[in-house]
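Over in Swiss-Prot, the protein carries these features:
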type: MUTAGEN; residues: C3 to S; note: Loss of palmitoylation and targeting to postsynaptic density
type: MUTAGEN; residues: C5 to S; note: Loss of palmitoylation and targeting to postsynaptic density
type: DOMAIN; residues: 65-151; note: domain 'PDZ 1'
type: DOMAIN; residues: 160-246; note: domain 'PDZ 2'
type: DOMAIN; residues: 313-393; note: domain 'PDZ 3'
type: DOMAIN; residues: 534-709; note: domain 'Guanylate kinase-like'
Amino acid sequence: MDCLCIVTTKKYRYQDEDTPPLEHSPAHLPNQANSPPVIVNTDTLEAPGYELQVNGTEGEMEYEEITLERGNSGLGFSIAGGTDNPHIGDDPSIFITKIIPGGAAAQDGRLRVNDSILFVNEVDVREVTHSAAVEALKEAGSIVRLYVMRRKPPAEKVMEIKLIKGPKGLGFSIAGGVGNQHIPGDNSIYVTKIIEGGAAHKDGRLQIGDKILAVNSVGLEDVMHEDAVAALKNTYDVVYLKVAKPSNAYLSDSYAPPDITTSYSQHLDNEISHSSYLGTDYPTAMTPTSPRRYSPVAKDLLGEEDIPREPRRIVIHRGSTGLGFNIVGGEDGEGIFISFILAGGPADLSGELRKGDQILSVNGVDLRNASHEQAAIALKNAGQTVTIIAQYKPEEYSRFEAKIHDLREQLMNSSLGSGTASLRSNPKRGFYIRALFDYDKTKDCGFLSQALSFRFGDVLHVIDAGDEEWWQARRVHSDSETDDIGFIPSKRRVERREWSRLKAKDWGSSSGSQGREDSVLSYETVTQMEVHYARPIIILGPTKDRANDDLLSEFPDKFGSCVPHTTRPKREYEIDGRDYHFVSSREKMEKDIQAHKFIEAGQYNSHLYGTSVQSVREVAEQGKHCILDVSANAVRRLQAAHLHPIAIFIRPRSLENVLEINKRITEEQARKAFDRATKLEQEFTECFSAIVEGDSFEEIYHKVKRVIEDLSGPYIWVPARERL
């Protein structure tokens with residue numbers, strides 16, 4: 001009887017609870033986080049007498065320096081190998097065995113499965129134990145330089161294919177694109193299905209696994225999936241495809257990433273890795289044996305696929321990303337449809353749901369005629385294990401998308417001055433707003449390719465606000481406008497959806513709304529002005545004191561502090577105007593406070609203390625940013641005094657995040673700091689110039705400095721009197 005020998009390999013995943021704290025990094029490194037590939041001279045990498053090996057072969061090698069910025073989930077890849085446990089044969093190299101979807105490495109796009117790590121920053125890991133390599137990566141800091149080696153891929157055969165559209169269109173399906181990689185680490189667009197009887201099938205040259213480089217004159221390298229689909233759809237009857245044919249060595253598994261080893265099982269690696277990066281401990285193995293394992297959403301938009309049309313029962317376990325899909329619909333009984341599936345999320349990994357599915361029920365709750373709000377509540381309150389009855393209805397979903405498309409066309413026509421009877425006349429054309437929330441177009445429906453994503457604090461020039469749901473806008477950088485133009489959700493749309501969310505939250509809580517009146521923030525109107533002073537700095541949230549101290553000590557020529565006022569008697573060693581402005585009359589200081597000459601004041605031991613507007617102005621007019629340790633209320637008082645501050649809120653992601661950033665405080669102190677920060681954000685969000693987050697103080701401090709640099713002026717955006 002044959003024996004089956006299973007060999008396991010050590011692994012380490014750089015994310016979630018295993019993510020180490022970020023260490024100090026050289027000041028110049030953050031600017032290199034997105035640097036282009038650098039081919040490293042092999043002489044600098046090879047020690048005398050050391051023979052480099054990759055996968056036990058002597059193939060032609062290439063070298064690359066890759067700089068990654070550690071994200072919320074760490075570096076986003078898995079490794080195996082080492083002198084104590086070689087991954088392939090007797091090769092002691094440290095190999096990349098998995099690229100985590102959505103992680104830092106996947107977003108950068110250059111690191112590949114089977115790359116061999118030679119150096120981590122300046123640490124040589126070519127011939128070390130597995131634990132030593134893990135330690136080198138843990139101690140590498142927030143900005144990590146990897147020197148990697150890989151075998152050069154065989155040259156692809158590029159050819160041009162002419163297709164003539166038939167009744168089934170072009171007759172093939174695609175997958176891939178930026179943010180939706182079909183093969184981890186590769187943004188290319190791949191052919192995943194040839195429709196029998198279609199144009200591609202009749203021509204015979206296009207094959208599964210082919211890479212589409214261009215459609216007519218439109219390049220498809222490093223584009224989003226939606227853009228590739230649009231390029232293929234927006235063609236006439238005759239279409240020219242520029243196609244790269246893969247090497248024969250890889251044709252055995254067109255869906256798998258090129259694997260140049262014979263002893264490494266991609267299937268095994270996926271099977272033992274999935275549960276750990278989802279942050280779950282479900283006993284059910286999620287073995288991704290389907291060829292769709294690298295394709296989060298079914299992308300059969302160019303031809304019909306044989307997909308069961310009967311209702312299906314799907315069980316999904318809620319993960320750290322929720323259920324991992326978005327829904328649309330719920331108006332006029334049109335049904336609830338899945339519009340987006342998050343790559344790497346529970347729905348994606350189950351392989352059971354697809355865009356275009358109608359959700360018929362959730363845990364027995366009938367959603368066939370539910371409103372969008374009712375469906376959202378049912379999904380939110382479904383618990384950890386969710387049973388969904390879904391039915392694939394591409395025709396109905398296509399009609400829903402067609403309605404969105406018609407709206408988009410109307411908006412476009414309106415913006416060009418043609419107008420339509422269904423759109424209101426446009427009372428507001430050409431105004432500027434500042435976003436008070438983050439918007440990710442991929443999480444919304446309908447406008448995936450033409451919507452404009454933005455972050456909190458971004459300034460947008462609204463070109464056309466004639467529609468109630470979508471405004472046409474252009475992003476503004478500094479004192480110039482970019483070519484980034486698209487559609488953003490209107491104030492009404494944002495507030496309606498947020499109220500629905502808050503209503504669902506209150507409905508699902510045991511205490512109900514308790515009379516709470518949550519304010520919904522969307523945008524504020526802004527106007528541009530020129531300033532001739534250094535803007536004061538107000539940092540709020542956990543670690544603000546450390547950030548203030550570091551700015552003053554690191555850049556004494558750029559930052560300063562003002563001298564406070566007090567009615568306390570002067571002590572012998574104190575100097576008036578240096579330590580304090582000593583006010584002899586309490587009555588006078590009280591009058592000045594009532595006259596709004598102080599941005600903040602209080603009483604301690606029967607003496608008044610305060611920071612005057614004039615003290616801040618003196619520092620600002622000296623060309624130094626005045627660092628202020630005040631409350632958020634001071635922001636509005638400074639604005640009223642025409643000293644527009646840069647207010648930066650340091651937002652903790654969680655209680656654990658507070659403890660990780662400041663290891664010297666107790667859990668109780670961290671909980672109080674987290675609660676204070678949460679309340680501060682709820683009450684003063686509109687006062688913040690920017691919101692920063694980070695896994696370490698070093699990361700936060702770097703972002704704080706970048707915000708100050710970006711918002712220093714001389715041209716700045718300030719709140720306008722006009723209300724939306």
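Glycine residues also receive a Cβ, built from the backbone N, Cα and C atoms like all the rest.
Per DSSP, the secondary structure of the domain 'PDZ 2' (160-246) breaks down as 14 helix, 37 strand, 36 coil. According to DSSP, the secondary structure content of the domain 'PDZ 1' (65-151) in residues is 14 helix, 36 strand, 37 coil.
Across the domain 'PDZ 3' (313-393), the DSSP tally of helix, strand and coil residues reads 14 helix, 34 strand, 33 coil. Across the domain 'Guanylate kinase-like' (534-709), mean pLDDT in this model comes to 92.
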